[in-house]
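Novice: Dropping the structure in here first, questions after.
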Amino acid sequence: MSRIEKMSILGVRSFGIEDKDKQIITFFSPLTILVGPNGAGKTTIIECLKYICTGDFPPGTKGNTFVHDPKVAQETDVRAQIRLQFRDVNGELIAVQRSMVCTQKSKKTEFKTLEGVITRTKHGEKVSLSSKCAEIDREMISSLGVSKAVLNNVIFCHQEDSNWPLSEGKALKQKFDEIFSATRYIKALETLRQVRQTQGQKVKEYQMELKYLKQYKEKACEIRDQITSKEAQLTSSKEIVKSYENELDPLKNRLKEIEHNLSKIMKLDNEIKALDSRKKQMEKDNSELEEKMEKVFQGTDEQLNDLYHNHQRTVREKERKLVDCHRELEKLNKESRLLNQEKSELLVEQGRLQLQADRHQEHIRARDSLIQSLATQLELDGFERGPFSERQIKNFHKLVRERQEGEAKTANQLMNDFAEKETLKQKQIDEIRDKKTGLGRIIELKSEILSKKQNELKNVKYELQQLEGSSDRILELDQELIKAERELSKAEKNSNVETLKMEVISLQNEKADLDRTLRKLDQEMEQLNHHTTTRTQMEMLTKDKADKDEQIRKIKSRHSDELTSLLGYFPNKKQLEDWLHSKSKEINQTRDRLAKLNKELASSEQNKNHINNELKRKEEQLSSYEDKLFDVCGSQDFESDLDRLKEEIEKSSKQRAMLAGATAVYSQFITQLTDENQSCCPVCQRVFQTEAELQEVISDLQSKLRLAPDKLKSTESELKKKEKRRDEMLGLVPMRQSIIDLKEKEIPELRNKLQNVNRDIQRLKNDIEEQETLLGTIMPEEESAKVCLTDVTIMERFQMELKDVERKIAQQAAKLQGIDLDRTVQQVNQEKQEKQHKLDTVSSKIELNRKLIQDQQEQIQHLKSTTNELKSEKLQISTNLQRRQQLEEQTVELSTEVQSLYREIKDAKEQVSPLETTLEKFQQEKEELINKKNTSNKIAQDKLNDIKEKVKNIHGYMKDIENYIQDGKDDYKKQKETELNKVIAQLSECEKHKEKINEDMRLMRQDIDTQKIQERWLQDNLTLRKRNEELKEVEEERKQHLKEMGQMQVLQMKSEHQKLEENIDNIKRNHNLALGRQKGYEEEIIHFKKELREPQFRDAEEKYREMMIVMRTTELVNKDLDIYYKTLDQAIMKFHSMKMEEINKIIRDLWRSTYRGQDIEYIEIRSDADENVSASDKRRNYNYRVVMLKGDTALDMRGRCSAGQKVLASLIIRLALAETFCLNCGIIALDEPTTNLDRENIESLAHALVEIIKSRSQQRNFQLLVITHDEDFVELLGRSEYVEKFYRIKKNIDQCSEIVKCSVSSLGFNVH
């Protein structure tokens, strides 16, 4: 059991904050009494115990009022510390420390808990561990061996909460639930109930899922069977396709070879036709070209080429000169651009220089204006009007410098005067301050000495106070030492360690027997569980057999009518497959016919599309040709338009020739008419009658001569256009022939073919519709039979599985034969629990005996330690008594020194006050002097700075003016203006030269145009001769193609080609049908495999088996949970009733031995089950109340009892709860237990407490703490042999709580 040994308190409530104020209390066993007046700090000790154990603050405080008030201590920070030394449930020594700090802020106090420390002593070594508050709380509850609720409400119950057993119902229920730990067990039951409900729901879900998994498993088996069948059919189909492909390859190769040869023949035929057309066109072109030419050159080709090349050289020479002129013109243009660029740059530079000149004049005006302004400000004569010469400006600068120096000198003199006055004033201030500082140091020094002397005096008085009771304490120590030695001897004599050890050995043997029995029960449980699995499997198999019988019946009833209508009877799988095979063969034949018709229809549709496309292409081609012809001709009458254009070209050629010779003729006529000897017309030889008539003819000829070159140029241009149009129309001659062929032959033939193909398509569609109708009748029968085949296959598989299940049922039945199953799992489990309970009881007894052995050994060790501590304390007190006389003399001496220091400090403070007044006056005078100095200095500096700024601006303008003159900007400006005029003159000369070159180029172009007419005639001759050569080559090539074509056997190739196409079509038709079947099989296999890969069919059998196992296991788990729930519920009820019975028994005994009234026989706690809980809610709740009984009548005490009865009842209930629940912790604290009790009940309470102590005196760990102000009550307790010392709580001269240990005998002396 755990027990507390020592506790120290510092800085808590009224306990002091200095180290010397730390109070230490050692707790006695079995009784510790704390006595003191109200407000002395008794309850604080209980609050400290509760805080150190649970971390909870007293009611009504959050911690800041729990710590010593900083305002009272006159400190900013106050630290509080509580240390407790105790032994845990294992007897190990533990020390716990909790610290707090309270900081005084401006308006409120701030509280903070510091990190706690736990120190354990193991093997003679101390191990410390810093922990957070929550961790310390858990560690304390674990070490003390009781719950936090018991610590708060039973062991260390605060005085304000001491009457909680008679509080209102809800609060009372909460307290009792926490003490009984009922909340945890109720939550455990609720969790079990919820888990059981969840598991039951899961079983239903598993059953539903199992139903679907079974269907998926059966469907997956059916799909696998179908895949196997289709894969066999696919293999056969692939072999047929392969044979067709082997036949087809050599025929395709031969057909390709023949088609290549036919293509070659077709190409030769097309080339011959093209050459014929080309030859005809070339002959026609040559004839037209000869007609267009005025005459044909009769010389050799060499002569024609020489003449043409010489003419070209002449033209090229003239063109070269034209290029040279153009190059010269480009050069002049480039030179003009450069001059224009230079002109622009010079204009920009001229503008920039003009701007600088304007700015220069502006700077001169600004400088003169600033000089006039500053001269006026400084009252300088001779500077009233500008502009100013250089000599005037130098004189101005000299005068300004003199004025600046004078102003600066005046300002410096004024500052020096002020500095002397300030130094004098500071000297006076320093003298006063030195005197004041000296007095301050004296006061501070004397105060420090005073403080030290006061502390020394306080410590000496404290030591004397501690030594006051030392003489009595030595006598007490002698008595305590004799008693301790007597108790040690008695404990060693009464020790029964050996007997307890023998009892432990006996209990260990009994425990070993129980362990063996439990192992046997475990083996029996395992065997029963194994047979339970066998029975479960038997049930599953029987259920599976019934399911399969039902499935077979359903399949037969579902398809019986349908199969009978198709076959005339209900077939088995093989019979149905044979019928399906014959029906499938019929369907395939129909499909083959349908595929052949579809292929023919597709071929006809393709042929129709081809004819439509060809017809559309021919019509578009015709439309395009007609549009092109119309764009060139302007009408559709191509031949007449071409003849008319040729006539116009001929006329234009003649006109061109006439105009070409007109210039020479008109010139000759004019020469003849102007000749004085010639006065008649050169053409008609008519004589002119008058000179005016002659001049009129000359003028007309001259006019025509001037217009002739332009008319020639216009005529040549028109002629070129017409020739170009003629060439274009000649190029369209083949297109015109194509238009005629398209209209008269090709398009009508294609339209006839299209009508024939449409008739074939309609016939094929009728045949296809007939076959599809037949197929639509057969296929539903096949599909219906296939659906039935699936279920028939499943039915046969069910029949096979049914045989297997019947075999397994027989095997499981054989396993269960000869097995005795009278004992169930529940019976064995019940017996196992009983044995386990006995084993736990024996283990607890062993542990208790070991604990008693350990307690007796520790008690003897503790008594030895107590004896040694008393001897050591006696020696220490004897030593301290020898210093008493010395301390009294020291007290008198220190008191005298303190009084003297008080007087000296007071005198010094009286001298400081007049010095402070004088110092303040001198400082104010100095401040005024500094302000005047700063003001005067600012005025002088502002004036000087203004002059400097204006002089600086004048210098800036002067610098800019000098830089302009030194850089020669004015001369540079004039130079740039001269350069600009020169560039403008050069630009004008360049433009004149360009005009002359343009005129020369115009004359050259006219001459070259005249030469081009002769060049065209020579070119036409060369073209004609070249075309004649090409015509000969075309004739030769045509003859060669005819010869090559005659060597090929065209008719035999076409016949063979037709036969090959027919053979290939037949094979392809069969091949396509085979491929269609193959593709159908592949698609069905892929479909089945894809379906098998779907989540519901993948691993369907494994999922079904696993789900069956999970469902059965969950059902067994749910049964176990139900058993455990009921067992736990019964255990909770049994524990609750047993504890309540035990508590009420103790309460009755204590009440009867304590209460002296006759109105109440005894009291007890009633716990009633909650009657308002619904039937569906199986959670158990208890409502608690305290009742008082008189005879057979029970009344609620709450609201009916007196204040004294209420206190006594609460106290007795706490004592009963402590005795019941504090098995590992024998501590209980009673704070003012005599409140509201009369003398008779106080005496009976003291008697009852003594009896409790007596009954628990064998437990060395039992500790009762009693806090009271009633010294009579203490004296009553002191009459027992268990109380020799008690603690008196009082306040010292500093109003801090102190704990003083006193003897009970002295209390009795004082009382009486």
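Including glycine, each Cβ sits where the backbone N, Cα and C put it.
These figures come from a predicted structure and were not determined experimentally.
Feature annotation from Swiss-Prot assigns ATP binding site to Arg13, Asn38, Gly39, Gly41, Lys42, Thr43, Thr44, Val67, Asp69, Gln159. Here the residue is the original one, while Swiss-Prot reports the published mutagenesis Lys42 to Asn with the comment Abolishes ability to degrade ATP. The Mg(2+) binding site feature in Swiss-Prot is assigned to Thr43, Gln159. While the structure shown retains the original residue, Swiss-Prot records the mutagenesis experiment Ser635 to Gly with this note: Abolished phosphorylation by ATM, leading to impaired ability to mediate DNA repair. Residues or ranges marked as domain 'Zinc-hook' in Swiss-Prot (evidence: sequence analysis): 635-734. Feature annotation from Swiss-Prot assigns Zn(2+) binding site to Cys681, Cys684. Ser1202 to Arg appears in Swiss-Prot as a published mutagenesis result, with the remark: Abolished ATPase activity and ability and activate ATM. Here Swiss-Prot describes Asp1231 to Ala as a published mutagenesis experiment; the accompanying note says: Abolishes ability to degrade ATP.
Quick one: where do these features end up spatially?
Specialist: Taking Cβ-Cβ distances under 8 Å and a sequence separation of 6 or more, the neighbours of Thr44 (ATP binding site) in its chain are Ile9, Val12, Arg13, Ser14, Phe15, Ser1297. Under the three-state DSSP scheme, Thr44 (ATP binding site) falls in the helix class.
Within 10 Å of the C-beta atom of Lys42 (mutagenesis position) sit 24 other C-beta atoms, taking all shown protein chains into account.
All protein chains shown were included, and the count of other CB atoms within 10 Å of the CB of Cys681 (Zn(2+) binding site) stands at 15.
In the shown protein chains, 12 other C-beta atoms lie within 10 A of the C-beta of Ser1202 (mutagenesis position).
Sequence-distant contacts (6 or more apart, same chain, Cβ under 8 Å) of Asp1231 (mutagenesis position) comprise Lys42, Thr43, Ile46, Cys157, His158, Gln159, Ser162, Ile1267.
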Novice: Cβ neighbours within 10 Å, counted over all protein chains: which one of the binding-site residues Thr43, Gln159 has the most?
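Specialist: Top count of Cβ atoms within 10 Å goes to Thr43.
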Novice: Enumerate same-chain residues with a sequence separation of six or more from Gly39 (ATP binding site) and a Cβ-Cβ distance below 8 A; give 'none' if the list is empty.
Specialist: Ser14, Lys1291
Novice: Cα-Cα separation of Ser1202 (mutagenesis position) and Asp69 (ATP binding site), in Å?
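Specialist: Distance between the two Cα atoms comes out at 38 Å.
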Novice: Measure from the CA atom of Asp69 (ATP binding site) to the CA atom of Cys681 (Zn(2+) binding site) and give the result in Å, rounded to a whole number.
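Specialist: Between the Cα atoms of Cys681 (Zn(2+) binding site) and Asp69 (ATP binding site), the distance comes to 154 Å.
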Novice: Let me know how many other Cβ atoms fall within 10 Å of the Cβ of Asp69 (ATP binding site).
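Specialist: For Asp69 (ATP binding site), the count of other Cβ atoms within 10 Å is 16.
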Novice: Across the domain 'Zinc-hook' (635-734), what is the average pLDDT of the model, as a whole number?
Specialist: 71
Novice: Run through the Cβ atoms and count how many others sit within 10 Å of the one on Arg13 (ATP binding site).
Specialist: 20
